[in-house]
Each structure stands twice: as C-alpha cells, then as structure tokens.
Amino acid sequence: MAGAWLRWGLLLWAGLLASSAHGRLRRITYVVHPGPGLAAGALPLSGPPRSRTFNVALNARYSRSSAAAGAPSRASPGVPSERTRRTSKPGGAALQGLRPPPPPPPEPARPAVPGGQLHPNPGGHPAAAPFTKQGRQVVRSKVPQETQSGGGSRLQVHQKQQLQGVNVCGGRCCHGWSKAPGSQRCTKPSCVPPCQNGGMCLRPQLCVCKPGTKGKACETIAAQDTSSPVFGGQSPGAASSWGPPEQAAKHTSSKKADTLPRVSPVAQMTLTLKPKPSVGLPQQIHSQVTPLSSQSVVIHHGQTQEYVLKPKYFPAQKGISGEQSTEGSFPLRYVQDQVAAPFQLSNHTGRIKVVFTPSICKVTCTKGSCQNSCEKGNTTTLISENGHAADTLTATNFRVVICHLPCMNGGQCSSRDKCQCPPNFTGKLCQIPVHGASVPKLYQHSQQPGKALGTHVIHSTHTLPLTVTSQQGVKVKFPPNIVNIHVKHPPEASVQIHQVSRIDGPTGQKTKEAQPGQSQVSYQGLPVQKTQTIHSTYSHQQVIPHVYPVAAKTQLGRCFQETIGSQCGKALPGLSKQEDCCGTVGTSWGFNKCQKCPKKPSYHGYNQMMECLPGYKRVNNTFCQDINECQLQGVCPNGECLNTMGSYRCTCKIGFGPDPTFSSCVPDPPVISEEKGPCYRLVSSGRQCMHPLSVHLTKQLCCCSVGKAWGPHCEKCPLPGTAAFKEICPGGMGYTVSGVHRRRPIHHHVGKGPVFVKPKNTQPVAKSTHPPPLPAKEEPVEALTFSREHGPGVAEPEVATAPPEKEIPSLDQEKTKLEPGQPQLSPGISTIHLHPQFPVVIEKTSPPVPVEVAPEASTSSASQVIAPTQVTEINECTVNPDICGAGHCINLPVRYTCICYEGYRFSEQQRKCVDIDECTQVQHLCSQGRCENTEGSFLCICPAGFMASEEGTNCIDVDECLRPDVCGEGHCVNTVGAFRCEYCDSGYRMTQRGRCEDIDECLNPSTCPDEQCVNSPGSYQCVPCTEGFRGWNGQCLDVDECLEPNVCANGDCSNLEGSYMCSCHKGYTRTPDHKHCRDIDECQQGNLCVNGQCKNTEGSFRCTCGQGYQLSAAKDQCEDIDECQHRHLCAHGQCRNTEGSFQCVCDQGYRASGLGDHCEDINECLEDKSVCQRGDCINTAGSYDCTCPDGFQLDDNKTCQDINECEHPGLCGPQGECLNTEGSFHCVCQQGFSISADGRTCEDIDECVNNTVCDSHGFCDNTAGSFRCLCYQGFQAPQDGQGCVDVNECELLSGVCGEAFCENVEGSFLCVCADENQEYSPMTGQCRSRTSTDLDVDVDQPKEEKKECYYNLNDASLCDNVLAPNVTKQECCCTSGVGWGDNCEIFPCPVLGTAEFTEMCPKGKGFVPAGESSSEAGGENYKDADECLLFGQEICKNGFCLNTRPGYECYCKQGTYYDPVKLQCFDMDECQDPSSCIDGQCVNTEGSYNCFCTHPMVLDASEKRCIRPAESNEQIEETDVYQDLCWEHLSDEYVCSRPLVGKQTTYTECCCLYGEAWGMQCALCPLKDSDDYAQLCNIPVTGRRQPYGRDALVDFSEQYTPEADPYFIQDRFLNSFEELQAEECGILNGCENGRCVRVQEGYTCDCFDGYHLDTAKMTCVDVNECDELNNRMSLCKNAKCINTDGSYKCLCLPGYVPSDKPNYCTPLNTALNLEKDSDLE
C-alpha cells in the first residue's frame, strides 16, 4: 500500500533531502504535476494535467549521516539553479521535468519557522520566475492545460495525406485515437470524458487512475467516512484542512479551495514535534501534531476534509492476506489529552513485540491421491533487543525482521533502515530505475538465501499495521504506522502473525504512562468498512510460479462463470482477456476450448512471489490494479453495474433480485410449483425411475434433497450448480424455500463481495476474503470484546483474537466461543444473519452510534463477590433468553441489563432493546434524499439522478456520463441529479434533442466532383467509380454499353447498372462474362442423335441414323423401326421389338435360331445329359419322356430317383444301421455284430470262441456286440481292447527307483543298482553298500531331503493335494501323508503294516525322529508328531485340530462331519435320513436343514414331521401352491426382519427374487453362491447349451469347464413360463436334473445339458456319452472315456500324458522331446 503513493510523492520527497548545514530553515516552492512519471526528466503521460503549487516549509536538523546519504550536487553560490524546463508544443506547454534545488552555501543561522506548509495555489494559473532572496529560492512555473486531443488542433476531416501504421481507419485515425505530436502515426489514445484527478489514458476510453481515485474517468475520490472529525472545540459540521497550525484558520474560512477540481494532492512530509513552539497555535487547535511513522501519508482532501489512507494500488507481496481490504479507509481523529508516547521517524522506536505461530504443512500422496496435512506449532512471542539496533528477532529456525521502509520494485528490507534492491533499481527505497545495469555479485548471492544460512529457507513478507497496547489492554491501530515483517523460515513451514505491537516509546518509557509536561495527540483507528484487527494465516510460502496457460496476454476469449467437472457453462456474451476473466467473475476461460482458471495467479518478483488478490490484476512486478468488472459484457444481467475497489455492485431492476451466487439478477420471487408427485431416488442408465419414496413430495423438496427424478413422467432433477438447479434450489442442496421468505421488491446490489445496501438489523459479521491456500487444522477461536472510552458516554468496540489457551485477564470482558467457519464479530460492519436459503452478506457504514455501557457492567461491579449468606436473584437471562429482544442479556446482582445490537438502544421503561430512529436522531442523514426508518436500521430513498452511497448513509449523484454513448459522439457534462451534452466532435452537429448527429458531407455535390462520395460517422471519403460507371457531382452514373457497335453479335444487348448483358439467339450461348455469344456444340450434350451420328453446324446440328433406325420428325433423334409389324416372323414363338432390331421369344421346348428370326425344336435327350438319369429318354415335339428301371421312380422333374428302402421301420434291427444304395439297400452292423443270412438283420459275434483273443495274461468276457479282456496284475488291456499287454512301470512311474536303474519285466519291474556291491533300498529309494546297515550313516552324508507331502492320491487333481511343502519323508509317511515328492513326482508311502512301513516308522504311525535326520545313531530317539502344527489348516479344513499322542483329532462344527481321506469337514446332508423330514420337503443348508410342509400341513413339535392340524377341514388339491411371508433381511443372529409388504410368495420366489428367509418359521434361504441356490433358482451351471461334436469335446480334467457366455436372468414377471420347485411342481420328484415348467397342458421337464427326458417316467436321466457317442466319434484320443453324472471325462492310457488340446493325450516320449526342445530354445 505504501509503495503506491510513494511513487507519486517522489518529487516532493526529493526536495526534503538534507544538506550539511545545521539548523537551517529553507522554504522551497515546487510546481507539482500529478502523473505516473517518477524519474527526473520523464515525460508526463497523456491526459488533462492539472497543476498544483505547494509551499513546504521545513525545519530540518542536518547531520553528517543524513547529508552523506543522498545530497544532490552543489551549485556555485549565487548562481540560480534551473528548476523547470519548458518545451513548446501545439496548444500550450507542459512541464517535462523537475529537478531538486542544490543545497545553498553555508549561511548564518536564521530564526526557525515552526511547522510545515502544504497548500494548493488557489490561482490556478501561476506564472513566476525563479528568484533568490536571503537564501530562500522560490520557483514558480505556469503549466497551461492541454487540449483533450493531446494539445494539437482539431484534426482535418478529409486528409489528403494517408496515415501509416496501426489504428488507421479509412485514411484517418480510428475513433478514439489521434496523432502523436510530431509524427504521422495514430498512437495517442483519447478518453471521453477525459481522465480526471491526474489519471492516465491508457487506451481509448480506459483511464488508469491515480492512487486514491477511481471510476471510469477517475472522477471519484476514494470513499471517506461521513462522520465529521473532532478538532478540539470545532463543531461536527465544521470543515478543516491539512496544513500547518498557522494556516488552519485560513483553510477553514477559505472557499477558493472548494472551487478547484477535486484532485487529491499527494505529498510526503515529516512533521517534527517541538517541545516549545515559538509561534502560538490558533485557538481551534489545542494540541500539536504527533510525528508519523516512517511510512508516508497519502492525504486526500475530500468533502469532509478527513484524512484517509485510501490506496488504489497496493503492494502485491507474497504472503499478504487476512482482512485488510483495499476498500477500507483509516479515518484519523485529533483527540486531546490521550496517553500515548510520541513516535518519530528514527531508529529510536523502542521495543516491538511480534507474536506468531509456526505451522508445518506436508503433502502425502497415496495411489495417485494427494492430501495436505498441517501441524501447528506453539505460539511464540519475540521482543526486539533495543530501539537502536535493527529490529531483527530470532527464534529457533526463524529469522524475523521488522522494517518501516516501504522497499519498492521488488526490494527486500534486510534491516530497519536498509533496502536490498534488485539489479535494475537503486535508491534508499529502490525507487530509481537503473538502465543497462548488470547483476551485481551481492544480489546474485542474495538470490540464494539458503546458501547464506547454510540451509534452504523461504523468505516471506507480511505488511501489517503497528498497534499499541493501552491501559485497558485495547489494541489501538496507528494507520500511518505500517511495518513490513520479513520472515525467513524453512520451506515446509508457514507463519501466522497474531500481533505486531509497540511495548515502549523511543526513550524506553512504557506506553501506558504519560510523560509530564507534554501535550500529545494520538491517532486512533475508527471502525470503518471491512477493517478489523489482523489475524491472518500466511501459508503456502514456497515460491511456485503460477502462470496462465495462454502465452499471449492480449489474446481474447470467452469467460465462463460456471465450471462443473470438465464442462464450462454460463459464458459472458462478449470476449475478454484471461487476466480480467479469471481475476474477477470467471472460473474458466478460452476461445475454442475452455481452461480452468488457476486458483491464485502469481508472477515472479525478486526473491519473492507477487500475488494479486481477487478483483485485481498485475500492473508491474510490484503493483496490482483494480479490474473494472463492469467492462465485461453481461456481468450484471437484468441490472446495472457499478465498479468498486476489488469488486463491483449490481443494481437489480424492479422485479429482480440477486441469485444465491450474487452473480446475476433473477426474477423475484422465484415461482416454485407446489404440485406433489412421486420422488425417485435412482435413475438407471436406461432412463428408468427406480426406488420411489413412500410419500409424494414437491419437485423442490425432492430435487433439493435425495431425489434424482420427480413426477409421473420421470423428470430428471437438474444437476447441482446449473441455472435450473439454482432456480428451484436457491439455498443449495439440503435447503428449501419456505413460504415466509420473500425478497423485498427494492433495488438489490449484486457483487463478488458483501456490498449490498440493506438494513442493519442483526449483529456485525466479519467476512474473510482470503482463506489459506493449504488446508490447516481448524481450531476454535475466542472472540474477546473490549470497550474503550472515547468521550463522555461513547465507547468504541475493538475485536482482538487470541489462542484459546491464552486468555486476557480482564473482568469486564465478554467471551464468546466461535467455532471455525462461523462469522466473527468485527466493528463497523453491519450485516444480517446468514440464512441457508439466502446467504447474502449485507454491508453498510452508518454514522458512529454511541454504544451505551450500563454502569453495572463496569469492572468494579463485575468484581463484586456474593457472600455465602446472601440470597442470589433469579437469572432472568436464563429464564427468558429473548427478554432483551434485539440484544444480549447480561444478568446482574439486581435485575439485568441489555447490550443491544447496532441500531437499537436499551429502554429503561420497557427493559429491552428498542429501535433507534436514525432519521430523527442523526443529522445530515440521507442528504439529497429522504430517510425512512426501519427496524434496527434505516433506508435512504433517493430521487431520480441519485443513488445510495456504498455506506448507504447518503444519496450521491449518479454520473450519467459514465454510461456509454449517452451523448453519442459529443461530450457529456455531469450535473447534480442530471447531465447535459456539450459540443460535438468534428463531423458531427448538435440536434435539438441535445445529441450529436453525423453530418452528411455527401449532400454537397462539390465535395467529390469526379468521384463517388461515401459518408462515414464523422467524416467522408471520395471513392473512384468502378468500371461501367463515370463520376459526376459525387455520384457514379451508369454507362450504356449497348450503344457501342459490334456488341453482342448473334444476340441482343441489355444494358445493366454498371455493365451490360447479352441475350443470345438459338444455337448460341453467353460467355462467362455475359458480354459475347458463341456457338453451342449440341453434339457435346450427349442426348442428341442417340443410335446415330451427330455433326455440329454453325448455330445448329445434323443427325445421320444407322440400320434399324429412322430420323424423327424433329430431326434431332434416331427412332427405332418396329419389325414385329410383319406377322410371318417368329413361328412357335412371339416377336419382341428391340432397339434397332427384333427378338423371337420361343415357346417351351423351342429356341431361337442363329439369326434369331425363327424358332427351332430342342432335342433334350441329346443336349441335356442330366435328364432321365438312371432311365431312358425319348424326344418329342417341344418336349421329352423318361422310362425308369427297377428300384427307381420318376419324380416331378422327370428324373429317375432312387427308392429309399431304409425308410421302412425295423429294417436291419436295433444292432444295425440301414444304408441305402442305388436301387437297393445294405445293413451296416455295429462292431461285434454281423449281417444275417437274409441280409435284413444283425447278429452278435461271440469273440470268446477264439481262446487266443486274450492270450495267457487274462481271460475273455463276451458282451453284447463286443468282448473285454480281464487282465492279470501287471498287465492292462490296450487301446483296442484285445489281449493284455505288460505295464511298463519304469515309464509310467517316473523316478520309481530313485537313483537306481529301473528294469521292466513281464508283469512287474526291478530296481537294479549300477554297482554290484550295492543293493537297492525301497525305503529310501537309494543304492547302499551291502556291508553297511540301514542305520549306518556316513559322517559326510548330507541331511535328509525335504519335499512336499501329498494326500488322497486317488483324486484326479492329486497334484493339488499338498499337506505341507517342506517335510521329510518320515514326517510325511509316518503321519497322515500317502505320498512324498516334488512337482507332482510322487513316491508312494509304504502301506501301514508292511515291512517297508515298519522299517521307515519303527515306532508306528504318529511318531517321527526327534533329531534332524531319520538315521541318527541308535535310531531310538522318536517323538510324537504334532500334525496340527506340522500341516496347519490343511489337515483339518473347516474344523478345529487337536493334537493327541499319537495322532490328532479334528473337531467339526455341528451339522458337519470329518472326511479322513480329503482331510476336511463337510456339510452333513440330513436330508439323506428319511426321518429328518417325514411327509415334507427337506432342504439341506450349510450345517443344518429345513423341513417344509405343503399347505395346509404344518410341522409338529419335533419339527421333523408334517402333520395335518386337527381343526383344519379344508379340501387340499395337489396343484395348490403354499405361499407365506418373505423376509428381506436376516441378521447375523438369524433374526428375520423387514417383511415384504403387500405380497406373499412361495419359498422359491422369495429366495430367488426378494429375500433371505421365508415363512413364519423363518426358513433360511440358501446362500447366493451355493449349489443349492443354483439348483433352487434353476441357474444353469455351464452357462450355455452346446451341441455334440468334435468342437464340443471337454477337457480330460474334471476341473475343466468351457468358458460360459454371459447370461441374464430376467425377473420372474417377465418370463413366458414360471419355473417351479419340487414342492410347487405337479411332477413327482420335481424334475430332478432339470427345471419344472408350467405349460398349458400341465407340467413338463426341461432337462439340463448332459441329461435327456424319459417320457415314460417323466424324469431327466443321464446321457452316457461314452456309449452313445463314442461309436460315432472318438471322444477321447489315446484316453479312456469315463461317464459321469451329466458329463464325461477322459483318463489317459498308460504311456500317455495330457496335452494342451482338450481330450487328447500325447505319448510320453513325444512330450519329453517337446520339453527338451523348448528348453534348448
């Protein structure tokens, strides 16, 4: 904030530089030209300059340090120095530069003049020459006012010389631009009305305002407090001005200053407080001015003459947040006899206390989702060491520097009085630019602060006001006293500044005590709009650049106000820049596609980050400027927009009010239908409404809560965030509009912030506009309210914040607990409660109303202690909380008192808070308007031409000139309550209606005598006539070309406007320019002379026809000749004419001749060999006849077809198949059968008659159609089933002999060791020496191997039956294992009771060796094997294992049993026991079963028998289906709940469609993933039906099932027939292995795949695929087919192993070779 007005005050500040003389008094008069030019010699920017002359009288005490700091160069004594430099330009002169005077030579001491002078020159046109008088130089300069067009004369309307460059339209400067002086380029913008108050015209109709001013033309000075300042004995309405004491009376009585334009002069001065002034002060001022802090003051002379800090620009340094508002002002009051210490601009500022809290925030990312976590540290208080040293406070890992200097242009304050400047700036405040400078080494080093401190740190800057603690502990702000807090801290930490206050004065005395003999004046901050005690969190300190995604800043795009997901909506109608859109109302921006706006746009500064607050945009690296949102089209629909600082205001039209987002005006009130309808909680992808609520609701109640669709037509609810959603849910999700809430029909104001003008009928609420970027842990904040007397009976509240654990010890406090996110109290802001439906924050600044404090609430009363003997009164505040009405009740020892809200006062008669009539009690309220009192507030009713001020306390004039085109092309002059239009620009004239109208210069014929005159707004242009016209008196007349000879030969000429056209004769066509006729080549058209030849002629053509054609009557076509008119053509047929010829269509049996002119008979017997096959053909006239032999018959096509004798039933018998042959048949008998003697049947062959069929290794067993060989042990039947072959155990059992060589023998095998001195041990599978015993073990023998232990080797999936993966062979075989090995290479364990078992397990089953090996010396150390520990859950699955000695026990749950082979607890099927459910339907469940009885039978007491109740006499039909309640939910304790309402179902319907239990007995339904559920609900297991065939072969493995297609089970009510369960089906046993369906004829069974229907028994029986299909096709290749229930499986033959093909086994040798080949590859 300080940096902005210091830029404007540099020229004044330069004049205050000290010289080496001591005690000199110098008076210097400067002519100050307000403008943005800073450096000496800079040219002033465009705009209407208004000069002011200030006289500054300084009493400076020079010192050596100050003289050496920055004294300018000295001049020779007596030689006057040049102060100004004038340059001539059209229209007047302008001040180009201002140079500070050199210091004069030393002179004798002169009497000092007290104070300083600063006042504007009332003359307005000063003109004086420099003069020197007694060491006092006065420079006066006259700066005439420039014209609005830049000082030049008015531009000529018609310029002969064409301008070049940009902004040129039609040979002249575009509208809004003019020529720059001394050039022919249109580069000077024009602002109409001109920029006022020293503003700069940046581009047409865009003014860059000076600090402290605002508006479209900078015509409005920053808003000030309407309350009058108190100057000693002055009345509240008296005016005063800033100046030295002796000039105060003059300024008060002078009226010339009021006639001057409202320009805010900017000056920087140091007011020195003298102990004993030599000149007496006027009586109006009894106190002296206390010196300000090191920050300079921007003084705005407003109408109330109040001194306010009102920045338009503010320093955009990193870390600035909190409640400081650019809209806020700091009014100052002169208060007498206040106890405060004087503060001066020096290093003697006393001790300063800084209270801050460090926080450490980290980002944790898990699986692509990141979240912030912040941990707050302890609150730390630091106090500076002394007033002379730099204010550098140091804590652990933190370095805090307090700086009073406003370092500019990215400079950093390293100590109290030193700025470390960037490389391109210099000076004490880094205010002087340096051109072409290189980066010094010191600055290069400063860019890496981490290296200087030894660790990486972050530099943060916080600009905060300096407060002083008074006697009562109230924090008093000194608005001019603003300090910069520089904090260097680790990068992962952030700093929260709580308090920056002064402890004692410059001499060490405490601020609570006043020094005797001093009359002091203190500055006290009044409660102003949007200002409160600083309590902000500064986080996100890392310098991370945030840039816009579009590189070109001038690129225009569309601004979107809503962004939902990846969709952008609510676009403004016009185009805007990204920085204007994203800095104000936009959430996304783009042209072809939208891009989300960054959360906080940032730009790099020097060693810090510059961030602009919302509503502002960057001007340069150190300053941010307000964005005029009203320049964005459509920002205030249905309303008028007014720009404010950092925001804007919308005045809604009558009948409109603000929407919940405060971004537009919507019809007021919204029409919400009260119609009720069904509310649906879910909408499926097919747009079907589901899950309706039980009651009907309105659309608002439905869509604003849980509904997704509403109404009888399933209307989808609008998405949250859309305009349709806001219309029916203005309060957002979860809130509805009640009937009592209706907006008042007044003008509403909509904006980005709380800027509405409404009554103040509730407590003040503070609004935070800058939340911390990183989420922090929210903690409760205690709001402590204090009171400090400002005068008799006047108290002013202040709000301070402190941590919950640190309370301020005061007895007259009222402490209120505020949770995070709740509105906090702040003085000077009047709001209404935040209703969920209308979250509108209304603000207005009203005149200060005294807050009455009851005398009972003082400290003395509050500290009274009630004695134990006293009787306390009833607490009225507790009994009746609303006893005070609009106020807060405070109980007292006697009765109670009320602290009333703003706008109310306490009435002693009514004992409650009553409304204050501000209209009668407050003077000068609602000036220029009418005041209307309201409950708790008031309203200002403004007449036409006026509007309510931002504070809502006065009616201010509406500047109609700010509206575009209000005067057309003229100049608008605003008046009080109205406006008028003055002179017009060149090319325009004033109408009687007061508007500027364009002059049509083209009405004068002499304007363009030989050219065409084109009128344009404000100008005209002479344009040469185009071809076909000639110029005459400013018009272009047509030339008649048809009068010229040889025009349009072979055609007629028609004159046109500016041209002519030819109408050509027949046979000719116009050329493309329509000015000539040329011949048409008709032969190129393609549709002439068809079937002939076309020849083009001049203007026509000629046709020559071919054979069979003749010329048409029009002679343009060749017509066909109809030859069929001759009757003798085409005998035995019909004549058909064709193009150019004819065709004979002959009758059947005839064909056309070679020439096609007659019909001939066809001899079918010679030409068609396919006729009369297997017979004799006889040709006839036009046809033929066939004669067939025996065994054939003639068909309709006259072909001899074979007679199929196999169609006769019983032919070839059941063991044969009839095969039809040509003219006969043949019986094909099945294998094992032969044809009978007559050849019509098949007889069985007895293969066992031949004794050599099964040789000597088995015996023969004859079967029907075949035989089988029953082989002895060690032999097996081959694939063809004939004979018995030896089983090669060495190939079948891999590794059966271990390390020995396996030798196959007839019927058995031998294990032979390679060494003759060794013998094979079947126990260990190893070859051992014959001299050693099994117990002798070599010392070097390795430890016994550990492999996998297997169980249940008879299972097809035996490789998966692993008990334990790492056990010895004895641990496996001596316990529960049956096989031992690795990777399914299994060594079978010896059988219990054999010698091999005794050798391996000498102690018996259940005992294993105690050592690491089974061959310890002695072999006697054995222990009991803990099978439960050794095998874990595998030995007792689904049960509890208990080890015993020897062995173990497996305890299963009730209803289950233990399978010792599969080592698992399985469900016990109680339904196998007929006594479990007699005369009922038994349904097995996991661990239990259910017994269901058919209606009307019920269960008896034992629940195992269905009996008929004695009282029932109903006749029961077999087809009745029993229905009962269906329970939708079953708890973990098996308690049924939530019965299906309105419907009774069968057991199947309940379990398959609706619930989890059924019936009054709460019969449990099977689990959804169980086989019982699939069987109950008829869910196919295999998925789809498949036909038999080679492609339908399933895998040999039992676990293999073909991949099932996805299937969808429809709801029961959509099925064409109902699927019924056993108790509902009319068929016995309920179609087991199939589904029972109800058809019109009754019931039938739909069998599953693998079963077929036996119609005799009406049951589904298994299909034996191995018998019925294996004869037709080989189901198993090199494998044996084994039938299973509903399917079959293939088991590989010995010597074969499974392959990757289904049902195919490959030889073992081939498989091994393939594995070797794959290993080699």
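Backbone N, Cα and C define each Cβ position, glycine as well.
Although substitutions are noted, the structure shown does not include any of them.
Listed in Swiss-Prot:
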type    : residues        : note
DOMAIN  : 557-609         : domain 'TB 1'
DOMAIN  : 873-910         : domain 'EGF-like 4'
DOMAIN  : 1161-1201       : domain 'EGF-like 11'
DOMAIN  : 1244-1281       : domain 'EGF-like 13'
MUTAGEN : E1348 to A      : Abolishes interaction with the Latency-associated peptide chain (LAP) regulatory chain of TGFB1; when associated with 1382-A--A-1385
MUTAGEN : N1366 to A or Q : Abolishes N-glycosylation at this site without affecting ability to interact with the Latency-associated peptide chain (LAP) regulatory chain of TGFB1
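For N1366 (mutagenesis position), the same-chain residues lying six or more positions away in sequence with a CB closer than 8 A to its CB are K1346, K1347, E1348. Remote same-chain residues near the domain 'EGF-like 11' (1161-1201) are listed as 1132, 1147-1151, 1222-1224 (criterion: CB distance under 8 Å, separation of at least six residues from the stretch ends). Here the domain 'EGF-like 13' (1244-1281) is broken down by DSSP into helix, strand and coil counts: 6 helix, 15 strand, 17 coil. Within the domain 'EGF-like 4' (873-910), the DSSP-based counts of helix, strand and coil residues read 4 helix, 15 strand, 19 coil. Taking the domain 'EGF-like 4' (873-910) as a whole, pLDDT averages 86 in the prediction. The Cβ neighbour count for E1348 (mutagenesis position), using a 10 Å radius over every protein chain in view, is 22. Under the three-state DSSP scheme, E1348 (mutagenesis position) falls in the strand class. DSSP assigns N1366 (mutagenesis position) to a strand in the three-state reduction. In terms of DSSP secondary structure, the domain 'EGF-like 11' (1161-1201) contains 4 helix, 16 strand, 21 coil. The helix, strand and coil residue counts that DSSP assigns across the domain 'TB 1' (557-609) are 5 helix, 29 strand, 19 coil.
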